[in-house]
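Features of the protein shown, as given by Swiss-Prot:
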MUTAGEN   LEU105 to Phe  In ax161; mat phenotype
MUTAGEN   LEU140 to Phe  In ax227; mat phenotype
MUTAGEN   GLU467 to Lys  In ye121; mat phenotype
MUTAGEN   GLY529 to Arg  In ax520; mat phenotype
MUTAGEN   GLU531 to Gly  In ax212; mat phenotype
MUTAGEN   ALA580 to Thr  In ax72; mat phenotype
Amino acid sequence: MKESAASVAVRPQLREVFERFPADAHRTIEDEIHEMMKCYAFDDAIFLAELHYETDKSNNSESLLLYADCLYRANKKEECYGLLSSVKLSGARLFYLLARVSYDLNKIDDCRGALFEHDDGVIRKDILEEPRVASHANLLHAQMLCDESYMDLALESCQKSLDENILLWSAIITYLRFGGHDLAHTFEKHHRKSNGLYLDSPASSLKSETPSPNVPGPSSSSAASTAEPSRLESSVRRSTRGTIASANRETRNTTSNITPRQSTPGSTPSRINPTAPRKSSRISEMTTRRTESSVTGSRSSLFTEPERPHTRATHSSRNRANAALNSDTENSNASNTRTRSGIASVTRGSSSSQRTNPVRTSIRIADAAAAANKTAKTLSQRRRNEKQPLVSRNSNLARSLSGSTNSVASTASERPSEDEVSQINPPLPSVASSLNNDEPMDIVDGVYDPEYKKLFDVYQHIALIEESISTYNWRSADALFAKLDRDIILNTSMVRLQLGRACFEQSEYRECRNILDDLHKRRKWKVDGTELLSTSMWHLQDTHALSALSQILTTESRERPQSWCAAGNCFSLQRQHTQAIECMERAIQLDKRFAYAYTLLGHELIVQDELDKAAGSFRSALLLSPRDYRAWYGLGLVHLKKEQNLTALTNIQKAVNINPTNRAMLCTLSQIEQQRGQIDTALVLIDRALTLNPLDVACRFNRSRLLFEANRNEECLVELDKLKASSPDEAFIFHLLARVHRRMGNTHLALLNYSWAAELDPRGEQNITDSNVINREEYEDDEYGSPV
């Protein structure tokens with residue numbers, strides 16, 4: 001009786017609760033479930049969806065999709081997979097959801113069965129009939145093909161995905177990562193398709209520029225084939241398609257009767273992190289000494305100052321030495337090159353005196369300032385004067401690019417001017433029209449509302465910048481950055497990250513650190529880009545800042561691979577390479593598709609002389625990003641350490657074909673050619689590297705060493721005298737100068753230069769040579785005791 005009375009007392013309360021529930025005659029159970037998912041009440045949504053699926057027999061496919069969707073969003077992928085695989089499916093979204101969850105669970109056979117009707121690689125007709133689902137299905141197919149190393153087919157699937165939905169950013173990243181190009185033509189097709197116009201131009205060629213690991217590289221016997229891979233790469237990009245502006249003008253004349261409509265992008269998968277490489281000094285046995293310079297005209301000033309005028313740098317006594325350094329290797333057009341403004345006060349770690357050198361600012365910021373201030377004057381014509389030191393003061397971090405020479409890699413180098421680099425990387429066809437057209441890259445008026453149209457214009461512009469960065473075409477990237485509005489650069493994280501990546505790729509580590517550090521401070525919750533920030537600090541040997549960054553990331557974002565890459569960089573800078581390897585492996589465990597972690601792991605394994613594991617790590621990076629030139633370069637260095645020079649030459653040539661603007665790789669190629677006895681070819685490669693930056697001290701030192709190996713003593717002496725005037729605190733220069741004088745019979749000058757080298761490097765930290773050099777160098781009086 002007591003229980004009955006209690007139940008009677010409760011019933012009115014429940015009735016009152018249900019009576020307070022808002023009644024809406026048009027509201028369905030699907031609306032209630034979606035409302036719960038919007039409020040992140042996934043367990044409640046799953047309960048209602050399961051109840052709805054078990055009781056609704058009229059529209060079982062829709063209720064099944066809703067139930068499976070709730071499970072997937074709640075990260076209950078095993079339950080979602082079990083549900084979908086236990087029933088007969090119908091409909092594009094159900095098949096795609098089963099394929100997606102199977103791929104996430106690494107059930108590739110089930111993924112293929114859901115995606116393809118037959119085992120022929122053709123996506124189901126039901127999926128293809130729904131363009132929004134087809135775009136995601138094609139992208140998933142591309143990822144599967146990439147895992148199976150079918151790069152050309154993966155590129156084609158990415159193109160199909162973009163044809164269906166151009167707003168899939170992950171599809172654009174994947175498309176460029178597989179070697180795609182000419183995004184402007186893809187946007188043009190989207191514009192015409194959006195307006196119901198037939199695209200009568202043929203589809204763009206989908207030929208991949210990715211070199212196959214089974215295809216041998218270009219012959220190294222000829223200097224032309226080795227020294228000019230950039231022409232081959234740039235010729236692939238050339239096309240004769242019309243510009244975006246011309247296509248828009250055509251479509252504006254034919255859209256007067258078209259009903260305005262707005263396409264809505266589908267749910268985009270999480271953005272794939274672009275590969276962010278560590279530069280070549282990561283695996284070199286000697287790193288350059290970083291200068292503590294304050295670049296007043298750097299890119300970072302864009303984020304703190306409204307605009308800055310271009311100033312002419314003051315010249316010091318060092319400029320005369322640098323002018324002498326340039327006299328014999330600069331191109332005839334070098335006097336007309338565009339240069340950058342800014343003054344840097346450079347402090348050498350090994351010298352107590354301070355020297356003021358004019359330092360250039362990036363063309364991107366110079367052009368951006370010119371765009372913001374249309375009345376700005378033309379940039380003054382002058383030379384870059386910032387040099388790079390040869391070696392690091394830390395002997396344990398000093399790693400040479402070659403195991404058999406005492407050469408030096410340049411890592412703290414500056415980017416060539418616009419005219420110098422135009423011969424190497426001409427503007428891409430996809431952005432050629434935007435370089436000469438001040439009008440925004442807009443789409444047809446009347447089809448999209450103004451806000452959508454504005455966002456689409458910015459999206460298209462950012463996509464073209466991504467294409468320029470992915471193809472290492474800095475001239476096009478500079479022009480596109482200059483055309484962006486200042487507010488977009490200041491307030492868009494993706495644009496800042498792209499700007500930081502561009503600085504990082506060109507070894508402008510100080511500017512990269514300033515840009516990405518400012519981004520991290522403004523948006524502390526964002527982790528993307530911190531792997532580049534930590535690597536920039538590694539190059540600058542900023543131990544305290546790197547330690548603080550890694551501490552913050554590993555505390556607040558332990559489940560992100562970028563955090564453990566930063567921790568690995570921190571341990572590597574402190575020469576704790578075993579702990580660094582553990583951190584990189586942890587990053588790979590968190591994200592098995594993070595190619596940058598594989599690259600860093602390979603570099604650390606090279607330092608530990610675990611060459612087979614390092615090669616496997618680089619190959620894993622190439623599976624994920626076949627155009628990652630750092631992975632090709634690292635693989636070449638592994639073979640170089642194994643003294644497999646021909647295989648190393650082939651791999652490094654592939655890296656140069658992908659990125660022809662990397663001077664360190666050209667120096668390494670020249671060292672391999674020198675070991676093979678091809679001195680002339682090696683000199684051609686060094687001269688090509690010097691055309692990118694005539695003031696690169698490391699490249700010039702390598703050129704002097706090659707002249708010494710070729711017994712061209714007079715030319716070597718002239719080159720070293722110029723280097724001595726430009727870099728009077730580098731022990732390597734005086735050491736090689738002493739060897740030249742000894743060979744020429746100038747014993748007193750040889751002893752004098754040996755003495756200066758010992759004063760600059762009393763503990764021999766810079767004296768990193770192998771046994772071959774020692775046996776060949778010292779003390780053979782019959783070779784060095786008489787003039788040659």
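Glycine is no exception: its Cβ is also placed from the backbone N, Cα and C atoms.
Although substitutions are noted, the structure shown does not include any of them.
Taking CA atoms as the reference points, GLU467 (mutagenesis position) and ALA580 (mutagenesis position) are 32 Å apart. When the mutagenesis positions LEU105, LEU140, ALA580 are ranked by how far their Cα is from the Cα of GLU531 (mutagenesis position), ALA580 comes first.
The two recorded residues, GLY529 (mutagenesis position) and LEU140 (mutagenesis position), show a Cα separation of 25 Å. Of all Cβ atoms in the protein chains displayed, 28 besides its own lie within 10 Å of the Cβ of GLU531 (mutagenesis position).
Here the CA atom of ALA580 (mutagenesis position) lies 33 Å from the CA atom of LEU140 (mutagenesis position).
When the Cα atoms are compared, LEU105 (mutagenesis position) and ALA580 (mutagenesis position) turn out to be 29 Å apart. Shown in sequence order, GLY568, ASN569, PHE571, SER572, GLU604 are the residues of the chain, 6+ apart in sequence, with a C-beta less than 8 angstroms from the C-beta of ALA580 (mutagenesis position).
Figure note: comparing Cβ neighbours within 10 Å for the mutagenesis positions LEU105, GLU467, the maximum is reached by GLU467. DSSP assigns LEU140 (mutagenesis position) to a helix in the three-state reduction.
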